[in-house]
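*Asks:* Questions regarding the structure given below will be posed in turn.
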Amino acid sequence: MTAETLKPFITPTSANDDGFPAKATSTATAQRRTRQLIPLVLGFIGLGLVVAILALTIWQTTRVSHLDKELKSLKRVVDNLQQRLGINYLDEFDEFQKEYENALIDYPKKVDGLTDEEDDDDGDGLDSIADDEDDDVSYSSVDDVGADYEDYTDMLNKLNNAHTGTTPTSETTAEGEGETDSASSASNDDNVFDDFTSYNAHKKKQERKSRSIADVRNEEQNIQGNHTELQEKSSNEATSKESPAPLHHRRRMHSRHRHLLVRKGESLLSARSEDSRPAAHFHLSSRRRHQGSMGYHGDMYIGNDNERNSYQGHFQTRDGVLTVTNTGLYYVYAQICYNNSHDQNGFIVFQGDTPFLQCLNTVPTNMPHKVHTCHTSGLIHLERNERIHLKDIHNDRNAVLREGNNRSYFGIFKV
């Protein structure tokens, strides 16, 4: 047999078993590719997670820094508001409230706890003001008073001697002797003027001292009597001498500019002179419900008129209403110290039934009790028998009202 005859009976090896070797090769290749793709996919997923976490961290850091800046700006705004409202020391205010809360609320009629030393310090303020007006020099020695009066007596004696020397005592006096006498009298007058100048210097020192009202009035009467004597003597010598004229002028200007000082401890009202202007000052000690006109229904404040005799004949007071007996221009002032939890407090000064002055305070804080004062004042022309009274804007507002306190008061004096 030849090859050609055997060719139909021979089949290729790849065609046996339905192509099994080719299928196995493709499956292995696919598995190999799948195994290679799994790490790549996992790597991409991990990289994405890292990028997301990094982005989230950056965003969170930026957000925190922005919030920190906003917090700092808010703190600055709060600090500025505290400075404007004057509440930088809230802790100290809280301590003050804890210390005086019971005294201000539970015992409203208890006398204010001011010691005698504090009262003396208040009186010292008047003396210090008077001393400052006189070049800030204080003279408190009583011996200088006696020395000043001795100098004044010596000056009067010299004036009498000078007047006697200028009066002719003998009809036989020659003209030459007359010229000698006139020259000597002129020299004496010069000495008298120097002595009077030194007396004025001592007198200014004496005016700086604190004296009682009775001593000042007695001294003023003595000076007026001496002033009359000096005026008569200077008028007799005016035609021949030049020194008495300026002496009389200095004396008149000195008496014109005299002013009275108040001794420590005396009331301003009791220390006034006879020609002083009427004045009255009240410490607000109580209140009562009052229904007024014009829609004002607040409580009326009543003052403690312990100085009744000081303004008798000028003012009349009854149930918190002050009546003026003399027509004129008056200065009215008032202050109330509030201690409550309200944000707004205030009062009105009425002229009759018409509001004249108004005071309103706003304290927007979170403190349980807010202690603050409200003060107002002004000028007003009042006719005879016109009335002035003080009334709160609201009802039942807790205020510091006690006998002898210096926080709530009301006053008036004639200008």
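Note that Cβ sites are derived from N, Cα and C of the backbone, with glycine treated the same way.
Original residues only: the substitutions mentioned are not part of this model.
It should be emphasised that the depicted structure is a prediction, and the values quoted were computed from it without experimental measurement.
Annotated domain 'THD' per Swiss-Prot: 278-415, in sequence order. In Swiss-Prot, a published mutagenesis experiment is listed as N339 to A, annotated Does not affect binding to grnd. For the mutagenesis experiment D343 to A, the note given by Swiss-Prot reads: Abolishes binding to grnd. For the mutagenesis of H394 to A, Swiss-Prot gives this note: Abolishes binding to grnd. The structure shown keeps the original residue. According to Swiss-Prot, the mutagenesis experiment R397 to A carries the annotation: Abolishes binding to grnd. The mutagenesis experiment R402 to A is recorded by Swiss-Prot, whose note states: Abolishes binding to grnd; when associated with A-407. Where Swiss-Prot documents R407 to A as a mutagenesis experiment, the accompanying text is: Abolishes binding to grnd; when associated with A-402.
In the displayed structure, how are the listed features positioned relative to their neighbours?
*Replies:* In this model, the domain 'THD' (278-415) carries an average pLDDT of 81.
Reduced to three states, the DSSP call for N339 (mutagenesis position) is strand.
All protein chains included, H394 (mutagenesis position) registers 14 other Cβ atoms within 10 Å of its own Cβ.
Cβ neighbours within 10 Å of R397 (mutagenesis position), excluding its own Cβ and spanning all shown chains: 19.
DSSP classifies R407 (mutagenesis position) as coil under the three-state reduction.
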*Asks:* Given the mutagenesis positions N339, D343, H394, find the one whose Cα is closest in space to the Cα of R402 (mutagenesis position).
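*Replies:* The smallest Cα gap between R402 (mutagenesis position) and any of the mutagenesis positions is with N339.
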*Asks:* Sort the mutagenesis positions N339, D343, R407 by C-alpha distance from R397 (mutagenesis position) and give me just the closest.
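*Replies:* It is N339, whose Cα lies nearest.
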*Asks:* Where among the mutagenesis positions R402, R407 do you find the Cβ with the fewest other Cβ atoms within 10 Å?
*Replies:* R407
*Asks:* In angstrom units, rounded to an integer, how far apart are the Cα atoms of N339 (mutagenesis position) and R407 (mutagenesis position)?
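*Replies:* Cα to Cα, N339 (mutagenesis position) and R407 (mutagenesis position) are separated by 11 Å.
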*Asks:* Provide, as an integer number of angstrom, the distance between the C-alpha atoms of H394 (mutagenesis position) and R407 (mutagenesis position).
*Replies:* 19
*Asks:* Per DSSP, what is the residue tally for the domain 'THD' (278-415) in helix, strand and coil?
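*Replies:* Per DSSP, the residues of the domain 'THD' (278-415) fall into 4 helix, 79 strand, 55 coil.
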